Amino acid sequence: MGSSDETIFDLPPYIKVFKDGRVERLHSSPYVPPSLNDPETGGVSWKDVPISSVVSARIYLPKINNHDEKLPIIVYFHGAGFCLESAFKSFFHTYVKHFVAEAKAIAVSVEFRLAPENHLPAAYEDCWEALQWVASHVGLDISSLKTCIDKDPWIINYADFDRLYLWGDSTGANIVHNTLIRSGKEKLNGGKVKILGAILYYPYFLIRTSSKQSDYMENEYRSYWKLAYPDAPGGNDNPMINPTAENAPDLAGYGCSRLLISMVADEARDITLLYIDALEKSGWKGELDVADFDKQYFELFEMETEVAKNMLRRLASFIK
């Protein structure tokens, strides 16, 4: 084997990293282009917009019947280990468009930089930048587009900023957690905007449990964290991945008043329960809703099945 073929990280069937810096993503869903009036979702439209030189987003708008109506706005962070997939690819896109149709909400799905080409905290910073960009639309009207060319008319016309939500799955839910911690300390748009609530589906944390974890949890979860943030202070006990670590910020400081946390039927459930317990003991004063699905993580994204549709309705009901 030549030196150029020597691997330093191999997690089949998803990703392989070579010693010379090359990255092979072995399993990826296809790109989906922007579209208007999608017939599969009753008229959901989506488009892609730049936010900065390194951050962009896909914005979704459900079919509008009343142009004076204001809709909840959701900022979505996708999962897949901080290092796979995209806001523009079918795996997460298909689910988001169906969620938008069910919840009748605007969604901003953030395209952040991936590891290992861009190690954490790059994705955390990108998602915060995207959230601040969304918040910058508050108080604007359509005439603002003449002078604010970086703003989006769908958000200006239809977003109800009193119903701003975050939403993420797996590592995306981890980004939601860290964004909530940050929003409890730093203001959005100078304090003009507050996050009402957040959905954390299958949140990705590394919290020590008393139960025996599977090889998947022990190896794959920890491997993704090491790949994404190899120099993380504290390693697996870094507060960004372990919210119960000694030096972790107080969960009572979450910058929202409503939370939906969902679990599925695998070994990560024990970790999620410990996270919920820590949140409840923190004294956080918000409304907590827990969805305990007797299913597997990937079933949520198989939108042709009744299982996925029922799970989607449960999560979307939190927004509605």
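Note: Cβ is positioned from N, Cα and C throughout, glycine not excepted.
Listed features, source Swiss-Prot:
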type	residues	note
MUTAGEN	TYR76 to Phe	Abolished activity
MUTAGEN	HIS78 to Asn	Strongly reduced activity
BINDING	GLY81, TYR297	(-)-tabersonine binding site
MUTAGEN	ASP169 to Ala or Asn	Abolished activity
MUTAGEN	SER170 to Ala	Strongly reduced activity but acquired ability to produce catharanthine
ACT_SITE	SER170	active site, proton acceptor
MUTAGEN	TYR216 to Asp or Phe	Abolished activity
ACT_SITE	ASP266	active site
ACT_SITE	TYR297	active site, proton donor/acceptor
So if I draw a 10 Å sphere around the Cβ of the residue listed as 'active site', how many other Cβ atoms end up inside it?
14
Fewest-neighbour residue among recorded positions, criterion Cβ within 10 Å, set TYR76, TYR297:
TYR297
Relative to the Cα of GLY81 ((-)-tabersonine binding site), which of the recorded positions ASP169, SER170, ASP266 has the closest Cα?
SER170
Going by DSSP, give the three-state secondary structure for TYR76 (mutagenesis position).
strand
Just to confirm: which same-chain residues, 6+ apart in sequence, have a Cβ under 8 Å from the Cβ of ASP169 (mutagenesis position)?
HIS78, GLY79, TYR201, TYR202, TYR297, LEU300
For the C-alpha pair, I'd like the distance in angstrom between ASP266 (active site) and TYR76 (mutagenesis position), rounded off.
24
Looking only at DSSP and grouping its letters into three states, which state does TYR297 ((-)-tabersonine binding site) belong to?
helix
For SER170 (mutagenesis position), which residues in the same chain are close in space, meaning a Cβ under 8 Å from its Cβ, but six or more apart along the sequence?
GLY79, ALA80, GLY81, TYR201, TYR202, PRO203, TYR204, TYR297
So if I draw a 10 Å sphere around the Cβ of GLY81 ((-)-tabersonine binding site), how many other Cβ atoms end up inside it?
21
Using DSSP with the three-state reduction, classify ASP169 (mutagenesis position) as helix, strand or coil.
strand
